[in-house]
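> Copied straight from Swiss-Prot:
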DOMAIN    1-99  domain 'Plastocyanin-like'
BINDING   His37, Cys84, His87, Met92  Cu cation binding site
VARIANT   Gly65 to Ala  In plastocyanin B''
VARIANT   Thr81 to Ser  In plastocyanin B''
VARIANT   Ala85 to Ser  In plastocyanin B''
Amino acid sequence: IEVLLGSDDGGLAFVPGNFSVSAGEKITFKNNAGFPHNVVFDEDEIPAGVDASKISMSEEDLLNGPGETYSVTLSEKGTYTFYCAPHQGAGMVGKVTVN
């Protein structure tokens, strides 16, 4: 599945913001708007035993240009909340359920 970082109208959002994947399915986050974005999984909002640092971008790393991507594969079933570190305060948060 491809998830856009930033809506077509420049909104600070993940599109889609709430989605499901199968365990082992690749998720590609793609910068859509040209604002600097990243993908950080919330260590308190992921399945127990999953290391957030192994699936997240560093909070300092950014996808700066349109078309830049970050891919991750989640193998542990459950619900994962993620956010864009620079824009978390603006509500740029998403959720993926791994089945």
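Even glycines carry a Cβ here, placed using N, Cα and C.
Where a substitution is noted, the model still shows the residue that was there originally.
Situate these features within the shown structure.
With a 10 A radius on its CB, His37 (Cu cation binding site) counts 26 other CB atoms from all the protein chains.
Around Gly65 (variant position), the same-chain residues six or more apart in sequence whose CB sits under 8 Å from its CB are Asn31, Gly34, listed in sequence order. When secondary structure is read from DSSP and collapsed to three states, Gly65 (variant position) falls in the coil class.
A strand conformation is recorded for Thr81 (variant position) in the three-state DSSP classification.
Taking all protein chains in view, 19 other C-beta atoms sit within 10 angstroms of the C-beta of Ala85 (variant position).
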> Where does His37 (Cu cation binding site) sit in the DSSP three-state scheme?
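For His37 (Cu cation binding site) - judged by DSSP and reduced to three states - the answer is strand.
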> For Cys84 (Cu cation binding site), which residues in the same chain are close in space, meaning a Cβ under 8 Å from its Cβ, but six or more apart along the sequence?
Leu5, Leu12, Phe14, His37, Asn38, Val39, Val40, Met92, Val93
